[in-house]
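**Q** Sharing a structure below in structure tokens format, with a few things to ask.
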Amino acid sequence: MAYNKIPPRWLNCPRRGQPVAGRFLPLKTMLGPRYDSQVAEENRFHPSMLSNYLKSLKVKMSLLVDLTNTSRFYDRNDIEKEGIKYIKLQCKGHGECPTTENTETFIRLCERFNERSPPELIGVHCTHGFNRTGFLICAFLVEKMDWSIEAAVATFAQARPPGIYKGDYLKELFRRYGDIEEAPPPPVLPDWCFEDEDEEDEDEDGKKDSEPGSSASFSKRRKERLKLGAIFLEGITVKGVTQVTTQPKLGEVQQKCHQFCGWEGSGFPGAQPVSMDKQNIRLLEQKPYKVSWKADGTRYMMLIDGTNEVFMIDRDNSVFHVSNLEFPFRKDLRMHLSNTLLDGEMIIDKVNGQAVPRYLIYDIIKFNAQPVGDCDFNIRLQCIEREIISPRHEKMKTGLIDKTQEPFSVRPKQFFDINISRKLLEGNFAKEVSHEMDGLIFQPIGKYKPGRCDDILKWKPPSLNSVDFRLKITRMGGEGLLPQNVGLLYVGGYERPFAQIKVTKELKQYDNKIIECKFENNSWVFMRQRIDKSFPNAYNTAMAVCNSISNPVTKEMLFEFIDRCAAAAQGQKRKYPLDPDTELMPPPPPKRLHRPT
């Protein structure tokens, strides 16, 4: 870990818990002012803040035990000048529970300070204040206060949710103080545990840390995160679709999707488009593309892995099991496909006034374990039609698939030559599509690429370009000013507020939620809550959208550029250079988008 870098996942980790048994205060490590440039004001945790908290409780702290392996996080003098004794008790971490020697030393220290009357609080922290901290506090409760290990673990979890979240630590506590067979499973991890996902988890001395639930790598655990209560499709109940919340099935599905995509990161592995701007539009003349309408749907990958083993994976990496949905093998309709990974989106069609859920397949990565994602896009589209859609239709003809019993229908999404773009937006097509569409998707012919793909372009009318922010409503004021609520908008990978939004009565309910906003009349405007996402857009994504808003590719510019590409492809003499800036210039850009400075 870089010496001046904040610890991974520290930023939104809760500063402290509640007092445990009236004796211990668990907290994360404080960070001194030297880290302020990396930490927004509302996320800071200076030593002075601990002192102010104790004063608000009207309690004293006699001892602070620091379990980290470094002295770089804060100045111990800031603790000791408040009359608090500071003691460093280094515990390794990295998948190693506190040793018996660590435990005995901790208990002796605390017992000595606990003899004071009236008893004063003892503060305990490791990096995040959960595993090493919880382990030693629980050990003290058992050995010196005659608690059962079950009560100790449960009480700590209540005071510092979600409690000890490393499975190895829980098992070791129960091995020492109870029955290891009765050790509870690791709890569901909170969202802050999955931040800084591109970073290896290092402890304070630069060694690699372990994953929360076992001694395997933390990155593997991150792929198996669980968001309880995930909603499959907003606004409609889809029968036969249930969230997968148990291991090992959850992790197996997530890991298989990662492997099939060749994705070495964490989280959702699907290809992610970028916003079209005046620079990347030139890709349309540099390589072959197909175009389709951009549906206002919900992104899902689908893993088909045998009979009654069909799973949907959303952008939060939540997994849903789909029952009564069959995908027969074309060469033998009695067999079911397996090791097949599709990409697409769930949409809600309006048919005779009824809401009809459908899955539109627009790409395929694996077919019966074959890496069709490495083929060009035209071949992949043929594979979807021939190997996924047609066998289902054939089996329906025999009556062996009853569409009425399926939770939703499955269709291929059509792609066209880019010269059809105008008709998709302005012709009868837009009127005939029975679900919401909000732009165009330009798909290169090359192989499937997981993660952010700068070659896949999404075009939206400038009025519909949007950013997904995390909203944090904060009370702010200043000298001579009345305090007022301010909506701070945050993006991923940037600690400071990216922008602000006016707080309305409606907006208050979305505090700390992910919200989609558009830029209108020189300010950000709330559009909707993104219940399908737990994290905001990344900083680079947000900046790209802002660029599209302030310097947009209008519909007229897009059509003009495509027409020139078509003319050039036909060998006609170019009257104009292929540059979207030369004609049909957009109106003056709006005022500054409250971008970060």
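The backbone N, Cα and C atoms fix where each Cβ goes, glycine too.
Straight out of Swiss-Prot:
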{"type": "DOMAIN", "residues": "25-183", "note": "domain 'Tyrosine-protein phosphatase'"}
{"type": "MUTAGEN", "residues": "Asp36 to Ala", "note": "No effect"}
{"type": "MUTAGEN", "residues": "Asp66 to Ala", "note": "Decrease of >90% of TPase activity"}
{"type": "MUTAGEN", "residues": "Cys110 to Ser", "note": "No effect"}
{"type": "MUTAGEN", "residues": "His125 to Ala", "note": "Decrease of 55-60% of TPase activity"}
{"type": "ACT_SITE", "residues": "Cys126", "note": "active site, phosphocysteine intermediate"}
{"type": "MUTAGEN", "residues": "Arg132 to Ala", "note": "Loss of TPase activity"}
{"type": "MUTAGEN", "residues": "Cys138 to Ser", "note": "No effect"}
{"type": "MUTAGEN", "residues": "Lys294 to Ala", "note": "Loss of GTase activity"}
{"type": "ACT_SITE", "residues": "Lys294", "note": "active site, N6-GMP-lysine intermediate"}
{"type": "BINDING", "residues": "Arg299, Arg315, Asp343, Gly344, Glu345, Lys458, Trp459, Lys460, Arg528, Gln529, Arg530, Ile531, Asp532, Lys533", "note": "GTP binding site"}
{"type": "MUTAGEN", "residues": "Arg315 to Ala", "note": "Almost complete loss of RNA-binding and loss of GTase activity"}
{"type": "MUTAGEN", "residues": "Arg315 to Lys", "note": "At least 60% of RNA-binding activity and loss of GTase activity"}
{"type": "MUTAGEN", "residues": "Cys375 to Arg", "note": "Increases stimulation of GTase activity by POLR2A binding"}
{"type": "MUTAGEN", "residues": "Arg530 to Lys", "note": "Loss of GTase activity"}
{"type": "MUTAGEN", "residues": "Lys533 to Ala", "note": "Almost complete loss of RNA-binding and loss of GTase activity"}
{"type": "MUTAGEN", "residues": "Lys533 to Arg", "note": "At least 60% of RNA-binding activity and loss of GTase activity"}
{"type": "MUTAGEN", "residues": "Asn537 to Gln", "note": "At least 60% of RNA binding activity and loss of GTase activity"}
**Q** Please name which of the binding-site residues listed here, Asp343, Glu345, Trp459, Arg528, Asp532, is nearest in space to Cys375 (mutagenesis position), Cα against Cα.
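**A** It is Asp343, whose Cα lies nearest.
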**Q** On average, what pLDDT score does this prediction assign to the domain 'Tyrosine-protein phosphatase' (25-183)?
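**A** Average per-residue pLDDT within the domain 'Tyrosine-protein phosphatase' (25-183): 90.
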**Q** Once the DSSP letters are reduced so that anything not helix or strand counts as coil, what is Asp36 (mutagenesis position)?
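**A** DSSP assigns Asp36 (mutagenesis position) to helix.
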**Q** Quick one: which of these mutagenesis positions, Asp36, His125, Cys138, Lys294, Arg315, have their CA within 10 A of Arg528 (GTP binding site)?
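**A** Close mutagenesis positions: none.
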**Q** Nearest to Arg299 (GTP binding site) by Cα distance: which of the mutagenesis positions Cys110, Arg132, Cys138, Arg530, Asn537 is it?
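**A** Among Cys110, Arg132, Cys138, Arg530, Asn537, Arg530.
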**Q** Around Trp459 (GTP binding site), which of the listed mutagenesis positions (Asp66, Cys110, His125, Lys294, Arg530, Asn537) come within 10 Å, judging by Cα atoms?
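**A** Taking Asp66, Cys110, His125, Lys294, Arg530, Asn537 one by one, the ones whose Cα falls within 10 Å of Trp459 (GTP binding site) are Lys294.
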**Q** Here the recorded positions are Cys110, Cys126, Cys138, Cys375; which one has the lowest number of other Cβ atoms no more than 10 Å from its Cβ?
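**A** With the recorded positions Cys110, Cys126, Cys138, Cys375, fewest surrounding Cβ atoms within 10 Å: Cys375.
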**Q** Quick check: in three-state DSSP terms, what is Asp343 (GTP binding site)?
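**A** Going by the DSSP assignment, Asp343 (GTP binding site) falls within a strand, counted as strand.
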**Q** Can you name the residues of this chain that are 6 or more positions from Lys294 (mutagenesis position) yet have a C-beta less than 8 Å from its C-beta?
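**A** Residues satisfying the criterion: Met437, Asp438, Gly439, Leu440, Ile441, Lys458, Trp459, Lys460.
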**Q** Specify the nearest of the mutagenesis positions Cys110, Arg132, Arg315, Lys533, Asn537 to Asp36 (mutagenesis position), where nearness means the distance between Cα atoms.
**A** Asn537
